[in-house]
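Everything below concerns the one structure shown next.
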Amino acid sequence: MTITPQNLIALLPLLIVGLTVVVVMLSIAWRRNHFLNATLSVIGLNAALVSLWFVGQAGAMDVTPLMRVDGFAMLYTGLVLLASLATCTFAYPWLEGYNDNKDEFYLLVLIAALGGILLANANHLASLFLGIELISLPLFGLVGYAFRQKRSLEASIKYTILSAAASSFLLFGMALVYAQSGDLSFVALGKNLGDGMLNEPLLLAGFGLMIVGLGFKLSLVPFHLWTPDVYQGAPAPVSTFLATASKIAIFGVVMRLFLYAPVGDSEAIRVVLAIIAFASIIFGNLMALSQTNIKRLLGYSSISHLGYLLVALIALQTGEMSMEAVGVYLAGYLFSSLGAFGVVSLMSSPYRGPDADSLFSYRGLFWHRPILAAVMTVMMLSLAGIPMTLGFIGKFYVLAVGVQAHLWWLVGAVVVGSAIGLYYYLRVAVSLYLHAPEQPGRDAPSNWQYSAGGIVVLISALLVLVLGVWPQPLISIVRLAMPLM
């Protein structure tokens, strides 16, 4: 197979991020300079984002048997790059107070971003597995980056061991699917899995094991046990990446698998996914009710958000609207999570031991950092799905898709879950406006809005509000990603 200039243009984001990894590695070997390496990383990620315009001009194509570049891949690549950029900008002030090696942080984020881009373009079970490993392995190091803290190290060990187990399930499931179908390409799977084939025990077992592996990576019930501990133990900028980039990339590739291979046509698989979605929505919200740690609360709430997205995935067979729903919901979830975790990162910067993540640290924040408190309020309202925010548009889409596909009990679960979610999100928002404690705890720097992280947080809040009132630009972008399938 010959690689043409057209193919190289299609692979630009992947090549640019890969080149940035090499440049940052050489820069660290040459001389440790925190500012230089952070700047190189941000320039590389921005260049990869800009290159998406050229990719769009090249059109949709299968670059290799493992990768397909089209509108869908571009949308998810863009979301992963935005999340990686935000992670780097939040990490810079946080690392300023960190006494050990700072520069490797950016290297690990870039390698994980590379895995995310590979997942967005994956068109084959081999590239799906490679992408998941490429995004997971750097996260083992990132979660335990504050290794002098017992909690961070414990979170890293938990995540490493459980992630390895999940990967083995995923790989074994792929082996069974291959044994039955004789191919690993998504398109070939779609052709080979004809009538009645999906009821073969070996194939059902294979897809079942794959659901276990992917369910762990997406922290769906009952494979979610690592989520709250890892979110709490990981440094705040890493929790940002975990909650956004890794979830978006993996959900994107699962979406593509379901589009090409008729996995959702099997009644057994649909029932299993529906039960997982129902349990994730209800359990995630109920567990978040009693949390007094913001990162744990956001960890449990992410379980329920993935449950909502699963409703749209189950309804995928009913039409293109569910693809639109997932795109809009993930964009809303990305900006809301970036804002919420960004506030936690700003409150925890520079590094001074554990993050400012207890609810008590945010009590009365409005009285000395009013804009920051307003941003956090907007993010909580968006995550709760209150009208006039982007979170509401996403949730409305999911409900519409559920109704269209007659998934009545899942629609009921979404409504009940949203009602429960409203309580704990508003609890965080209300605590920002209570009387400040006598002895103030951690606080964001007074000039936070002029820092790169502060600007990212403000832009996220602005996007959540503007797109919540006028979502048409976002819907148009998501629709552009559809016809190129």
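Cβ from N, Cα, C; glycine included.
Annotation of the mutagenesis experiment Met1 to His in Swiss-Prot: Shows 20% of the wild-type rate of deamino-NADH oxidase.
Under the three-state DSSP scheme, Lys158 (mutagenesis position) falls in the helix class. Counting only residues at least six positions away in the same chain, the Cβ atoms of Trp226, Asp229, Val230, Gly233 sit under 8 Å from the Cβ of Lys158 (mutagenesis position). Mutagenesis annotation in Swiss-Prot: Lys158 to Cys, described as Shows 50% of the wild-type rate of deamino-NADH oxidase. Inhibited by 30-50% upon addition of 0.25 mM of decylubiquinone; the structure shown retains the original residue.
All protein chains shown were included, and the count of other CB atoms within 10 Å of the CB of Lys217 (mutagenesis position) stands at 21. For Lys217 to Cys, Swiss-Prot lists a mutagenesis experiment annotated as follows: Loss of activity.
The secondary structure of Lys217 (mutagenesis position), as reduced to three states from DSSP, is helical. In Swiss-Prot, a published mutagenesis experiment is listed as Lys217 to Arg, annotated Shows 40% of the wild-type rate of deamino-NADH oxidase.
All protein chains shown were included, and the count of other CB atoms within 10 Å of the CB of His224 (mutagenesis position) stands at 23. Taken residue by residue with DSSP, His224 (mutagenesis position) is part of neither helix nor strand, so it is coil. A mutagenesis experiment is reported in Swiss-Prot for this position, His224 to Lys, and the note states: Shows 40% of the wild-type rate of deamino-NADH oxidase. Inhibited by 20-30% upon addition of 0.25 mM of decylubiquinone.
Here the residue is the original one, while Swiss-Prot reports the published mutagenesis Lys247 to Cys with the comment Shows 7% of the wild-type rate of deamino-NADH oxidase. DSSP assigns Lys247 (mutagenesis position) to a helical segment in the three-state reduction.
DSSP assigns Lys395 (mutagenesis position) to a helix in the three-state reduction. The Cβ of Lys395 (mutagenesis position) lies under 8 Å from the Cβ of Tyr308, Tyr329, Gly385, Val414, Ser418, each on the same chain and at least six residues away in sequence. Under its mutagenesis entries, Swiss-Prot includes Lys395 to Arg with the note: Shows 30% of the wild-type rate of deamino-NADH oxidase.
Taking a C-beta cut-off of under 8 Å and a sequence gap of six or more, Lys247 (mutagenesis position) has these contacts in its own chain: Leu218, Ser219, Ser302, Leu306.
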